[in-house]
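Copied over from Swiss-Prot:
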BINDING   Q97, Q99  ATP binding site
ACT_SITE  E150  active site, for ATPase activity
MUTAGEN   D294 to N  Complete loss of nuclease activity
BINDING   D294, D347  Mg(2+) 2 binding site
BINDING   D294, D429  Mg(2+) 1 binding site
MUTAGEN   D300 to N  No effect on nuclease activity
MUTAGEN   D347 to N  Complete loss of nuclease activity
MUTAGEN   D428 to N  Reduced nuclease activity
Amino acid sequence: MKRLRPSDKFFELLGYKPHHVQLAIHRSTAKRRVACLGRQSGKSEAASVEAVFELFARPGSQGWIIAPTYDQAEIIFGRVVEKVERLSEVFPTTEVQLQRRRLRLLVHHYDRPVNAPGAKRVATSEFRGKSADRPDNLRGATLDFVILDEAAMIPFSVWSEAIEPTLSVRDGWALIISTPKGLNWFYEFFLMGWRGGLKEGIPNSGINQTHPDFESFHAASWDVWPERREWYMERRLYIPDLEFRQEYGAEFVSHSNSVFSGLDMLILLPYERRGTRLVVEDYRPDHIYCIGADFGKNQDYSVFSVLDLDTGAIACLERMNGATWSDQVARLKALSEDYGHAYVVADTWGVGDAIAEELDAQGINYTPLPVKSSSVKEQLISNLALLMEKGQVAVPNDKTILDELRNFRYYRTASGNQVMRAYGRGHDDIVMSLALAYSQYEGKDGYKFELAEERPSKLKHEESVMSLVEDDFTDLELANRAFSA
């Protein structure tokens with residue numbers, strides 16, 4: 001199937017002014033377009049324009065937007081809906097039907113204006129939002145086009161076994177967009193279409209073998225919006241280097257599964273072992289301390305990290321397992337008293353009310369910081385990683401601590417979601433305890449961590465839209481030619 005390309009006339013009808021990277025994507029006729037762009041660079045907007053163009057320019061076309069989750073798919077789906085409703089006011093030979101809850105959009109095409117006598121429906125174009133976390137639901141369809149959003153987070157098997165076969169009958173096209181996540185299949189597909197020569201941030205660029213069906217596009221966020229470069233460079237000061245390079249620089253980083261890429265900047269301190277405690281320094285009356293408390297149950301360890309807020313160094317770390325709730329709280333109270341009644345930041349999620357009641361009963365000054373979601377965990381860990389890269393994290397020079405930090409990694413779930421956890425059957429109690437403690441630390445550059453509020457999921461509801469407006473375009477074929485290059 002020959003891919004039609006949208007024209008400037010079509011862009012004008014949408015009120016859309018593509019920047020140079022978006023325009024290159026639209027002008028490409030490759031069957032597999034791979035766009036690796038930084039955040040807020042217009043990937044989703046360009047993808048939505050491509051979908052709308054197909055729905056109008058090729059009556060009867062069938063296409064999907066597929067993302068790691070339905071919430072992510074809904075972003076581009078929603079943009080497509082907005083644009084389709086706008087265009088339906090221009091073309092009286094079309095009728096739009098939206099089923100919001102099912103993420104299903106229909107564009108009915110007629111042989112004359114819909115409200116004209118004898119109007120006959122000649123074709124129906126369909127666009128649907130899909131999630132990659134249920135691959136079996138992607139099988140069996142026959143499609144003209146597919147858009148993959150955040151493709152680097154989707155397992156390759158979902159593409160090869162479920163998605164690509166849907167394009168085989170009609171020789172359909174795929175637009176594969178994402179920020180990079182290491183050197184996975186998205187990286188390999190990107191190299192198959194990259195013809196830009198050697199470029200920093202793209203390993204093996206310049207020596208890669210290309211495929212005639214592929215064309216790739218690459219740009220950091222500041223390449224697209226050069227006037228905002230200063231803002232992006234400022235952001236670099238507040239997020240981990242690895243995250244910045246991937247999310248904004250659109251770099252393919254080979255060691256991206258390691259959460260703490262700044263381990264070489266970690267300050268290691270001599271300590272004295274006293275029972276279950278690793279003591280770097282005893283209490284200093286003129287200093288303020290806080291304790292990050294990660295409680296363990298069953299085979300997990302409980303870890304209490306005492307942070308000197310004046311120096312930014314861990315003064316003491318206590319690690320134990322097999323202790324009852326009462327025993328854990330008793331030890332935490334003793335540790336707090338030994339460091340001037342240091343206040344405690346405690347992860348109370350998943351341990352029930354028993355811990356909170358025990359903390360209250362013991363009169364411990366504590367702030368609950370429940371790590372109740374992957375979002376909260378990621379924010380805490382990212383803050384610790386950022387401080388580490390700045391050389392502002394100091395811990396006892398202990399093999400167990402270093403191994404746990406080194407083995408804390410990014411993983412991809414079967415549904416394509418990225419999670420942080422210990423390697424294999426390892427523990428992450430030390431990591432979480434340190435992250436809780438350092439969430440209270442004001443860095444040497446004045447940076448202070450603040451936990452962002454989680455946004456509630458949007459409610460979905462059934463919605464039906466019918467738009468019939470007459471305009472100069474009265475003939476469907478003429479209308480199609482008007483915005484097809």
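Glycine too: its Cβ is placed from the backbone N, Cα and C atoms.
Known features from Swiss-Prot, placed on the structure.
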{"residue": "Q97", "record": "ATP binding site", "CB count, 10 Å": "16"}
{"residue": "Q99", "record": "ATP binding site", "CB count, 10 Å": "14"}
{"residue": "E150", "record": "active site, for ATPase activity", "CB count, 10 Å": "24"}
{"residue": "D294", "record": "mutagenesis position", "CB count, 10 Å": "27"}
{"residue": "D300", "record": "mutagenesis position", "CB count, 10 Å": "14"}
{"residue": "D347", "record": "mutagenesis position", "CB count, 10 Å": "24"}
{"residue": "D428", "record": "mutagenesis position", "CB count, 10 Å": "23"}
{"residue": "D429", "record": "Mg(2+) 1 binding site", "CB count, 10 Å": "22"}
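Using CA atoms as reference points, the recorded positions Q97, E150, D429 were checked against D347 (mutagenesis position), and the closest is D429. Spacing of E150 (active site, for ATPase activity) relative to D428 (mutagenesis position) is 28 Å (Cα to Cα, whole number). The separation of D428 (mutagenesis position) from Q99 (ATP binding site), Cα to Cα, is 44 Å.
A separation of roughly 10 Å, to the nearest angstrom, links the Cα atoms of D428 (mutagenesis position) and D294 (mutagenesis position). When the C-alpha distances from D300 (mutagenesis position) to the recorded positions Q97, D294, D429 are tabulated, the minimum falls on D429. Separating the Cα atoms of D294 (mutagenesis position) and D429 (Mg(2+) 1 binding site) is a whole-number distance of 6 Å.
Under DSSP, D429 (Mg(2+) 1 binding site) is assigned to a helix (H, G or I) in the three-state scheme. Under the three-state DSSP scheme, D294 (mutagenesis position) falls in the strand class.
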